[in-house]
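Please read the structure below before turning to the comments.
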Amino acid sequence: MGVEKVPKYDIPTKKVDYVFIELDKMKPHEQLVQKELEAFIESVTGSGIFWKPMLLAKVPGEDMYLIVDGHHRWAGLQKLGAKRAPSVILDYFSDDVKVYTWYPAFKGDLNEVVERLKKEGLEVIEDPEAEEKAERGEIAFALVGEKSFAIPGGLEEQKKVSKVLDEMSVEGKIELIYYGLKEDAREDMAKGEIDYVFIRKAPTKEEVMELVKRGEVYSPKTTRHVLPFNPDKIDVKLEELF
């Protein structure tokens, strides 16, 4: 899926109470990455222990929960036939819970990437104002490096970009890195460690909730949630989840 460059935050690890929530009461907001799903299933069946609780938030007006963190744990448990998972319920609209986005970047041949994007039916248009347009949510992505390109569209176009980058990374055609901060991507670009970065507008919490209410999902790694704490490890036997 690519390497993550996570900003350094001083977030405490905290022992928190968890409750068991039925898996069919949970709603995803992002597409899955097959490799991550397989890795979770291998890990949890190998150890027989579920150690990282789901992080959920109540969907307003519904008896359902938004998956804030834990998409692959949720899908993996479902695949194994489990019925529930230990979960920490967050106050999603609290100021302590932040939502940002990830910025996919690559080292590789720009022309090859552009060609693959166009094969997916995407437009890639040179545009010096692409970054500003992306930040305002007027286009799917800005592709920024030595030159600047606009990729028009919305959610569906973002999914196509994600698919192309994932495939090219698996094929070894590009080195794919996800940045939590644009500034870090620019620093690495100046050092020659990456060639281009894709920039998009981060979704708001309201947009995330509206999306799940419609039964839709973002492309993988669209949201980057930052919480006031990291939940401490738990020790729940896998067999207890069936």
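Backbone N, Cα and C define each Cβ position, glycine as well.
Original residues throughout; no substitutions modelled.
Under the three-state DSSP scheme, Glu4 (mutagenesis position) falls in the strand class. Glu4 to Ala appears in Swiss-Prot as a mutagenesis experiment; the accompanying note says: Strong decrease in activity.
One entry in Swiss-Prot concerns the mutagenesis experiment Glu30 to Ala. Its note says: Loss of activity. Around Glu30 (mutagenesis position), a 10 Å sphere centred on its CB holds 18 further CB atoms from the protein chains shown.
In the three-state DSSP classification, Glu30 (mutagenesis position) falls within a strand. Residues or ranges marked as active site by Swiss-Prot on the basis of a curator's inference: Glu30.
Glu36 (mutagenesis position): 16 other CB atoms within 10 A of its CB, across all protein chains. Quoted from Swiss-Prot, the note on mutagenesis experiment Glu36 to Ala is: Decrease in activity.
Cβ-based neighbour count (10 Å, all protein chains) for Asp69 (mutagenesis position) stands at 18. According to Swiss-Prot, the ADP binding site annotation covers Ser43, Ile49, Trp51, Lys52, Asp69, Gly70, His71, His72, Arg73, on the basis of experimental evidence.
Look at Thr223 (O-phospho-L-serine binding site): DSSP puts it in coil. Annotation comment: Swiss-Prot describes Val68, Gly70, His71, His72, Trp102, Lys221, Thr223, His225 as O-phospho-L-serine binding site.
According to its DSSP assignment, Asp69 (mutagenesis position) is in a strand. For the mutagenesis experiment Asp69 to Ala, the note given by Swiss-Prot reads: Loss of activity.
Taken from Swiss-Prot, the feature Mg(2+) binding site applies to Asp69.
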Euclidean distance between Cα atoms of Glu30 (mutagenesis position) and Thr223 (O-phospho-L-serine binding site), Å: 8
Pairwise Cα distance maximum in Å, ADP-binding residues per record: Ser43, Ile49, Trp51, Lys52, Asp69, Gly70, His71, His72, Arg73: 18
Residue among recorded positions Glu4, Glu30, Glu36, Ser43, Trp51 with Cα closest to the Cα of Val68 (O-phospho-L-serine binding site): Glu30
Entry from the binding-site residues list His71, His72, Arg73 having the most other CB atoms no farther than 10 A: Arg73
Neighbour tally for Gly70 (O-phospho-L-serine binding site), based on other Cβ positions within 10 Å of its Cβ: 21
Least Cβ-crowded entry, counting other Cβ within 10 Å, from the recorded positions listed as Glu4, Val68, Trp102, His225: Glu4
